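Just below is one structure, and these are the notes that go with it.
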Amino acid sequence: MSWGTELWDQFDNLEKHTQWGIDILEKYIKFVKERTEIELSYAKQLRNLSKKYQPKKNSKEEEEYKYTACKAFLSTLNELNDYAGQHEVISENMTSQITVDLVRYVQELKQERKSNFHDGRKAQQHIETCWKQLESSKRRFERDCKEADRAQQYFEKMDADINVTKADVEKARQQAQMRQQMAEDSKADYSLILQRFNQEQWEYYHTHIPNIFQKIQEMEERRIVRIGESMKTYAEVDRQVIPIIGKCLDGIVKAAESIDQKNDSQLVVEAYKSGFEPPGDIEFEDYTQPMKRTVSDNSLSSSKEGKPELKFGGKSRGKLWPFIKKNKLMTLLTSPHQPPPPPPASASPSAVPNGPQSPKQQKEPLSHRFNEFMTSKPKIHCFRSLKRGLSLKLGVTPEDFSNFPPEQRRKKLQQKVDDLNKEIQKETDQRDAITKMKDVYLKNPQMGDPASLDHKLAEVTQNIEKLRLEAHKFEAWLAEVEGRLPARSEQARRQSGLYDGQTHQTVTNCAQDRESPDGSYTEEQSQESEHKVLATDFDDEFDDEEPLPAIGTCKALYTFEGQNEGTISVVEGETLSVIEEDKGDGWTRIRRNEDEEGYVPTSYVEVYLDKNAKGS
């Protein structure tokens with residue numbers, strides 16, 4: 001099968017077909033280019049995804065990756081990054097092995113096609129020229145023959161006419177002979193050109209066109225083979241990265257299999273273990289005995305040994321004690337200390353605080369009661385610890401990590417000691433290196449001045465001394481913590497509320513069990529334990545008592561947001577219960593729905609005191 005013999009008359013169609021083949025090849029190149037762009041975009045998105053979920057340095061997330069599940073996730077992210085790299089390899093290989101080669105091949109193919117069809121058109125033009133020459137000689141021969149016939153007929157006519165002179169007859173005869181000769185010459189020329197054309201036409205259809213079409217056929221077949229090879233390469237590029245992608249997936253599976261739930265559980269224990277013992281049982285208090293009730297064993301009141309006893313004046317302790325349940329102490333400590341805000345500019349004249357309808361109540365101000373409570377010496381140390389604990393909530397971490405539970409504090413101190421030892425070792429190595437260099441300079445003065453190293457050596461030595469002092473300080477704290485951790489029976493006993501006749505030990509060790517020598521443990525997860533020394537002591541005494549009774553009502557004149565601790569928000573026109581009158585500091589204590597209470601500016605409410613409350 002040959003296009004030269006089978007398609008000898010389909011020159012134009014072959015030209016269109018070969019152009020279509022080049023278009024198909026360019027279309028495939030465009031497809032591969034778009035595939036490479038997709039692979040690059042996909043790889044970029046995968047890398048961004050992996051980077052997005054990587055733990056941030058020096059953040060809490062980085063600490064979370066000590067758990068095996070988080071480590072496995074981190075390994076998954078790293079494997080995903082390698083997975084993305086393989087898609088980049090696919091893109092690069094497709095570009096270098098397919099796109100670049102095909103683009104170059106298309107240019108060569110276009111040039112070869114152009115050359116072949118140029119030769120074909122040239123041969124076609126040549127045969128057309130020969131055909132035109134043949135037609136021209138044929139027409140000339142035909143014309144000369146007709147002219148010769150007319151000249152012969154004219155001569156015969158003149159020769160038959162007796163009236164024509166002999167000279168005219170001779171002239172007609174010569175003209176007929178000339179025309180006859182011209183016809184013979186045209187015939188010979190036509191015969192020669194016809195013979196030549198037939199030769200050219202045979203060569204055109206049996207030699208030139210078959211050769212040209214054969215080249216075009218070979219060119220087209222090479223194009224088809226090349227596009228097939230490119231498709232194979234396309235598949236092989238993908239196949240080459242499959243083993244590596246499989247390794248990435250195997251890495252993810254291996255990371256998943258490395259997850260150890262027991263190990264993670266142990267890490268949680270190590271991270272959050274406080275070192276405290278759980279509280280013991282609470283002793284039954286018999287209220288049927290006709291005796292004066294005392295506060296619970298681990299409260300801050302005086303012991304049976306005659307130590308000063310905390311007095312709460314007034315008829316009702318619930319009325320005088322400004323705390324309720326778990327938040328009793330915190331309510332006292334977080335009550336507003338700043339002056340109340342002034343009322344809005346549209347204050348009505350009727351809203352006059354502390355007017356005739358608000359006589360002064362016969363009770364000591366809350367601040368006076370708190371000061372009296374604080375002056376009890378056995379309690380001062382406990383409250384000082386609590387005060388330090390509350391100050392730590394501002395975000396300042398003590399140097400000795402006293403805001404951490406004992407177990408966590410020990411780990412922090414141990415880590416600090418290890419870090420300092422590493423720094424000491426680093427500085428020591430540097431000092432040794434400088435000393436050796438100085439010895440070299442002393443032996444070989446031409447290499448350097450030994451005195452130039454004295455300043456650096458003194459600086460490094462000073463740094464070592466500072467670090468050693470720092471390490472010694474933390475080691476002392478660490479030894480103190482490690483020495484206290486085993487002694488937990490007394491601590492549990494103190495937390496349980498058992499009264500053993502040693503209240504002075506409770507008071508003395510109140511802060512020591514809850515704090516380090518320079519601060520108290522006040523982390524949010526253990527805030528309740530932090531003030532159990534206070535809150536637990538008083539909960540037994542006051543949990544069963546009724547809330548402070550209402551001494552009147554009030555109507556909100558303006559809306560108050562109540563954003564500070566100890567305050568409560570009110571809405572204009574709202575009616576609430578008054579449980580404590582203004583003591584001269586500009587704040588009135590109110591209650592809503594028997595469970596919400598707090599302070600509002602006296603100028604924001606209109607107070608109506610009960611007559612019975614005024615007289616009490």
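Note that Cβ sites are derived from N, Cα and C of the backbone, with glycine treated the same way.
Taken from Swiss-Prot, the feature domain 'F-BAR' covers 1-264.
Per-class residue totals from DSSP over the domain 'REM-1' (403-480), listed helix then strand then coil: 72 helix, 0 strand, 6 coil. The domain 'REM-1' annotation in Swiss-Prot covers 403-480.
Marked as domain 'SH3' by Swiss-Prot on the basis of sequence analysis: 549-610.
For the mutagenesis of Trp587 to Ala, Swiss-Prot gives this note: Abrogates interaction with PDE6G. The structure shown keeps the original residue. Cβ neighbour count for Trp587 (mutagenesis position): 23 (other Cβ atoms within 10 Å of its Cβ, all protein chains included).
The Cβ of Pro601 (mutagenesis position) has 23 other Cβ atoms within 10 Å, all protein chains considered. Annotation of the mutagenesis experiment Pro601 to Leu in Swiss-Prot: Abrogates interaction with PDE6G.
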- According to DSSP, does Pro601 (mutagenesis position) fall in a helix, a strand, or coil? strand
- Task: Could you check what DSSP calls Trp587 (mutagenesis position) once collapsed to helix, strand or coil?
- Result: strand
- Take the C-alpha atoms of Trp587 (mutagenesis position) and Pro601 (mutagenesis position) and report the distance between them in angstrom, rounded. 5
